[in-house]
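Lifted from Swiss-Prot, the feature list:
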- His83, His182: heme b b562 binding site (BINDING)
- His97, His196: heme b b566 binding site (BINDING)
- His201: ubiquinone binding site (BINDING)
- Ile156 to Val: In strain: Isolate HEG86-97 (VARIANT)
- Met360 to Ala: In strain: Isolate HEG86-97 (VARIANT)
Amino acid sequence: MTNLRKTHPLMKIINNSFIDLPAPSNISSWWNFGSLLGICLILQILTGLFLAMHYTSDTMTAFSSVTHICRDVNYGWLIRYLHANGASMFFICLFLHVGRGLYYGSYMFMETWNIGVILLFAVMATAFMGYVLPWGQMSFWGATVITNLLSAIPYIGTDLVEWIWGGFSVDKATLTRFFAFHFILPFVIAALAGVHLLFLHETGSNNPSGLTSDSDKIPFHPYYTIKDILGALILILVLTSLVLFSPDLLGDPDNYIPANPLNTPPHIKPEWYFLFAYAILRSIPNKLGGVLALVFSILVLALMPLLHTSKQRSMMFRPISQCLFWLLVADLFTLTWIGGQPVEHPFIIIGQLASILYFMLILVLMPIASLAENNLLKW
């Protein structure tokens with residue numbers, strides 16, 4: 001009799017995805033982040049569910065309900081900080097996952113990559129709306145500033161912003177709908193992640209060399225299941241250390257002040273994982289131009305397959321492209337730092353130069369370097 005694992009309609013799907021899946025024999029730890037993102041998503045949905053049991057999405061009680069969760073609910077403080085810092089871990093894994101894709105040319109799997117870009121936008125939208133829910137000063141003013149950006153859209157902008165707000169300012173209607181969307185989006189993300197995997201399994205995984213690995217495949221289980229478990233243990237170790245020793249390290253102290261529409265904080269800034277995009281937004285003096293640059297800073301990822309001019313897929317054997325890739329990483333760190341600084345000299349000019357370099361590297365320098373490498377290899 002055939003193994004039930006291979007015949008049962010449900011078990012068969014799991015088997016073909018996580019057990020008998022043929023995987024390249026040489027994929028490194030950079031390929032661990034897909035499973036880590038899955039763990040992060042499950043953790044966020046579970047902790048979020050338990051938080052939603054005690055949270056109230058009303059402007060009068062939202063801040064108090066979060067305080068109540070931390071003070072009165074059994075292990076409420078743990079659930080709340082796991083959720084808040086879990087978001088940070090989620091984004092760390094996301095950035096590393098995308099960086100891996102850029103370095104090793106994984107974007108050549110067009111469908112998988114494009115769904116990944118949509119997933120990135122969805123996670124960013126979810127995180128933004130989640131940050132509004134505790135209804136602290138940064139929640140309120142962050143929501144006001146970011147939603148206001150839509151008013152830069154010609155003709156329909158103002159109406160669009162008021163439609164999203166559900167009034168003439170960020171208020172009760174805004175908070176309620178943000179809670180509703182923040183609750184539903186992770187399930188949409190989970191469904192999209194399933195489609196992401198579906199398309200990945202149509203082609204099989206890429207590998208560090210960028211060469212086809214059809215001649216050398218190994219089963220996913222036990223080789224990569226045990227490797228993923230190690231990755232998961234490290235993720236859990238880092239997250240629990242963060243939550244138990246310095247839960248507010250990555251947060252903003254201003255969010256412990258209840259939202260007050262009459263008092264603007266001196267420096268409005270988003271969570272650390274949005275700072276690079278925020279720096280690009282602020283570096284353009286024009287409102288519409290800034291919004292377009294902000295959107296394009298992420299959307300440019302969708303152009304990566306079109307900008308690939310090299311005859312090789314991976315950067316493993318391309319030293320010039322490697323240098324430019326790490327320059328891009330350094331540039332993103334610079335943008336993240338600038339995004340958290342006040343708008344004054346010398347931060348303004350540093351941010352503008354870093355923003356120009358960001359787009360120059362992706363759109364101009366890296367494609368040229370790839371062509372140069374082709375010529376150097378006489379290809």
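The backbone N, Cα and C atoms fix where each Cβ goes, and this holds for glycine too.
Listed in sequence order, Gln44, Thr47, Gly48, Leu51 are the same-chain residues at least 6 apart in sequence whose CB falls under 8 Å from the CB of His83 (heme b b562 binding site). Fewest other C-beta atoms within 10 Å: among the binding-site residues His97, His182, His201, that description fits His201. Taking the Cα of His97 (heme b b566 binding site) as the reference point, the closest of the recorded positions Ile156, His182, His201, Met360 is His201. His196 (heme b b566 binding site): 21 other CB atoms within 10 A of its CB, across all protein chains. Residue density at Ile156 (variant position): 11 other Cβ atoms are found within 10 A of its Cβ, drawing on all protein chains shown.
For Met360 (variant position), the count of additional Cβ atoms within 10 Å of its Cβ stands at 13 [all protein chains shown]. Here His182 (heme b b562 binding site) is positioned 35 angstrom away from Met360 (variant position), judged by their C-alpha atoms. Mapped onto three states, the DSSP output places His196 (heme b b566 binding site) in helix. Taken residue by residue with DSSP, Met360 (variant position) is part of a helix. With respect to their backbone Cα atoms, the residue listed as 'ubiquinone binding site' and Ile156 (variant position) stand 42 Å from each other.
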